[in-house]
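**Student:** My questions all concern the structure below.
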Amino acid sequence: MTTRKTASSLQLLGKITGTKAGTKQKKMNFINGLIWLYMCVWMVHGKVTQKDELKWNKGYSLPNLLEVTDQQKELSQWTLGDKVKLEEGRFVLTPGKNTKGSLWLKPEYSIKDAMTIEWTFRSFGFRGSTKGGLAFWLKQGNEGDSTELFGGSSKKFNGLMILLRLDDKLGESVTAYLNDGTKDLDIESSPYFASCLFQYQDSMVPSTLRLTYNPLDNHLLKLQMDNRVCFQTRKVKFMGSSPFRIGTSAINDASKESFEILKMKLYDGVIEDSLIPNVNPMGQPRVVTKVINSQTGEESFREKMPFSDKEESITSNELFEKMNKLEGKIMANDIDPLLRKMNKIVENERELIQRLRPLLDLKKTAISDDSFQDFLSMNANLDRLIKEQEKIRQDAKLYGKQTKGHDEIFSKISVWLALLIFIMITLAYYMFRINQDIKKVKLL
């Protein structure tokens, strides 16, 4: 941020001095601006750690463009397309009006563990509405070799495109598109999977785009603009066996916008700057839209997130309202058939009851008569049993009395017999003693 403020102040100072000085002073300002540009590039890429140096793949990176003397030899790894020019240490992709250009790395790159690509770019000389833009490519396969899509590819390409362009409603923005090569990509209607706002037009200070892809970290894909996170996702998975074609392209339509590439570095891994936490996310404006209820005509204002023309976002209250409406419709759709079925069942039950009622009445009458007759016969049987039981009880009483009289007579006879036996035994004893006494007397 400090470098941008300093650059803007120097630019303002250059304009003031230019109005006072004249043509010679303008030339001096141009030279000073060029020196300042080189200083900014050095400041942007001056902080590189030793670990990052070990990961730096110089064979797949641009050389120091300020030191290039033999383009055919030192830039043999790169393909320059259309109107690209190497001027004063930078590639100018669009050197004039209605021009386009591209810069492609000739050898294809295969990811071993992870990769990080850093592009240093600048848009200079124009600010305003334009249909042009700057695209950065990460393609797989041979699809899309034409230049109909921002000077770099056909509409049928397989891979990733990161596009910087001016949106008519929201201004300067960065959008990311994916395509599998089976269908045409239309910038106006095709959906993008990520986006952020980024001011890049007519800037004295170059900007840095850093793209990191790490398959080992659950396919982390992360884009940083000037060390601020534009987006990161783990839902994008590239084909591991297919190598990548890396490049950039631009088109400026009818404007004088000059898209410039100052540096490109490729690292075989994740560098330390890629791990900067997202503590200062890129700001996004709020868009207020007037919504008119088609049923009631009521007007309301709703905030939408950026880039919500294709995919509208809704607030929590609106989400709850829609859920309540959906729940009501579901309940209504569920209850109405149930009510109809219940009413039909009730009608069937009523009809069945009406048909069974005469049969039930006849059965009830027959059951009542039979039950009454059975009750009377049972009562008569009970009376007969009671009488028989009473008669048996009386007979038992009489038999009991008779048995008791006999027992008394037998007991009296037994007493007299016992007494008689005792008397007889006593008499026999005395007679025996008398006989013994008589025998003793005779002996004497």
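A Cβ is built for glycine as well, from the same backbone N, Cα and C atoms used for every other residue.
This is the original sequence, none of the listed changes applied.
Copying in the features that Swiss-Prot gives for the protein in this structure:
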DOMAIN    52-269  domain 'L-type lectin-like'
MUTAGEN   Y177 to F  Impairs potassium-binding
BINDING   Y177  K(+) binding site
MUTAGEN   Y429 to A  Impairs interaction with COP1, SEC21 and SEC23 and loss of endoplasmic reticulum exit
MUTAGEN   F432 to A  Impairs interaction with COP1, SEC21 and SEC23 and loss of endoplasmic reticulum exit
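For each listed feature, how buried is it and what is near it?
**Tutor:** Packing around Y177 (mutagenesis position) is summarised by its Cβ count: 20 other Cβ atoms lie within 10 angstroms of its Cβ, all protein chains included.
The Cβ of Y429 (mutagenesis position) has 10 other Cβ atoms within 10 Å, all protein chains considered.
Counting every protein chain shown, the Cβ of F432 (mutagenesis position) has 10 other Cβ atoms within 10 Å.
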**Student:** Looking only at DSSP and grouping its letters into three states, which state does F432 (mutagenesis position) belong to?
**Tutor:** helix
**Student:** To the nearest whole angstrom, state the Cα distance for the pair Y429 (mutagenesis position) and Y177 (mutagenesis position).
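**Tutor:** Just about 151 Å between their Cα atoms.
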**Student:** Express the distance between the Cα positions of F432 (mutagenesis position) and Y177 (mutagenesis position) as a whole number of Å.
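**Tutor:** Each residue's Cα considered, F432 (mutagenesis position) and Y177 (mutagenesis position) end up 155 Å apart.
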